[in-house]
Amino acid sequence: MEEQEIGVPAASLAGIKHIILILSGKGGVGKSSVTTQTALTLCSMGFKVGVLDIDLTGPSLPRMFGLENESIYQGPEGWQPVKVETNSTGSLSVISLGFLLGDRGNSVIWRGPKKTSMIKQFISDVAWGELDYLLIDTPPGTSDEHISIAEELRYSKPDGGIVVTTPQSVATADVKKEINFCKKVDLKILGIIENMSGFVCPHCAECTNIFSSGGGKRLSEQFSVPYLGNVPIDPKFVEMIENQVSSKKTLVEMYRESSLCPIFEEIMKKLRKQDTTTPVVDKHEQPQIESPK
């Protein structure tokens with residue numbers, strides 16, 4: 001593994017136009033589902049997309065993309081990302097620790113230094129090539145992995161992070177901690193997505209609120225960050241993920257037919273129109289927080 005010079009962006013990220021982290025305050029809010037759908041939407045829009053899974057103890061993206069039997073190969077320029085799709089306009093590739101574990105049942109019992117070393121290797125040793133977007137799927141909460149990725153990406157100037165929550169108050173309370181973490185490490189919050197906001201009936205396609213709603217919107221107003229949208233639970237999306245290996249269509253083609261695709265297309269349009277200079281401000285409380293040196 002090559003050592004990255006202090007103050008110099010990682011050479012492996014030099015060809016990447018936009019770097020976006022996907023964050024959540026707690027587990028179980030569908031963060032990896034949001035990462036997957038963001039990647040599929042951007043690819044279907046014609047962009048070259050890479051996805052980096054740094055949820056080291058729970059890597060789920062190989063399963064989400066139907067790549068559980070794939071492996072990472074070492075090429076002359078570094079680790080080669082696993083290809084999900086390459087079409088005439090866009091492309092999609094993935095890197096995950098899940099490709100190195102072999103068996104899905106293998107557990108990862110690592111202390112902080114080993115996790116940090118693995119993340120450094122993911123940042124410096126992957127041959128991404130030219131990408132429009134690199135999406136980084138992070139673990140829930142604020143852990144060693146978050147601190148490591150923030151430090152490793154500091155000089156590569158990531159665009160910021162998308163924070164995923166669910167409508168319930170227990171989830172939105174944890175999101176406040178995630179927002180404060182982003183402020184401390186100088187990571188811009190690009191917006192909040194309220195996931196699992198309603199349930200799409202598989203028979204009539206009517207969307208019904210099964211939880212409370214509006215928690216994500218209220219958070220965005222409190223912290224003056226963009227509200228990107230709300231995403232319902234659609235059983236047909238789960239069915240699509242489960243059956244993708246046996247389908248004659250590619251995952252991107254199947255997703256284009258999903259009821260969730262238009263929702264994420266609107267979210268991506270909002271994201272791409274953003275002014276990157278918008279600060280994060282808590283209207284209820286405005287503590288003076290110094291960024292770490």
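Cβ coordinates come from backbone N, Cα and C, glycine included.
Unsubstituted: the structure retains its original residues.
Feature annotation from Swiss-Prot assigns ATP binding site to Gly25, Lys26, Gly27, Gly28, Val29, Gly30, Lys31, Ser32; the stated evidence is sequence analysis. Of all the Cβ atoms in the protein chains shown, 19 others lie within 10 Å of the Cβ of Lys26 (ATP binding site).
There are 26 other CB atoms within 10 A of the CB of Lys31 (mutagenesis position), with all protein chains counted. According to Swiss-Prot, the mutagenesis experiment Lys31 to Ala carries the following note: Loss of function.
Listed in sequence order, Leu92 are the same-chain residues at least 6 apart in sequence whose CB falls under 8 Å from the CB of Thr86 (mutagenesis position). According to its DSSP assignment, Thr86 (mutagenesis position) is in a strand. Under mutagenesis, Swiss-Prot gives Thr86 to Ala with this note: Loss of function.
Among the mutagenesis experiments that Swiss-Prot reports, Cys182 to Ala is described with the note: Does not impair function.
Long-range Cβ neighbours of Cys201 (mutagenesis position) (same chain, at least 6 residues apart, Cβ-Cβ under 8 Å): Cys207, Thr208. According to Swiss-Prot, the mutagenesis experiment Cys201 to Ala carries this note: Loss of function and disrupts heterotetramer formation.
In the three-state DSSP assignment, the secondary structure recorded for Cys201 (mutagenesis position) is coil. Residues annotated as [4Fe-4S] cluster binding site in Swiss-Prot: Cys201, Cys204.
Annotation of the published mutagenesis Cys204 to Ala in Swiss-Prot: Loss of function and disrupts heterotetramer formation; the original residue is retained in the structure shown. Of all Cβ atoms in the protein chains displayed, 7 besides its own lie within 10 Å of the Cβ of Cys204 (mutagenesis position).
Swiss-Prot documents Cys207 to Ala as a published mutagenesis change and attaches the note Does not impair function. Under DSSP, Cys207 (mutagenesis position) is assigned to a strand (E or B) in the three-state scheme.
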Spacing of the two Cα atoms, Cys204 (mutagenesis position) and Gly30 (ATP binding site), in whole angstrom, works out to 24
Local backbone state of Ser32 (ATP binding site), from DSSP in three classes: helix
Cα-Cα, Gly27 (ATP binding site) versus Cys182 (mutagenesis position), nearest Å, comes out at 17
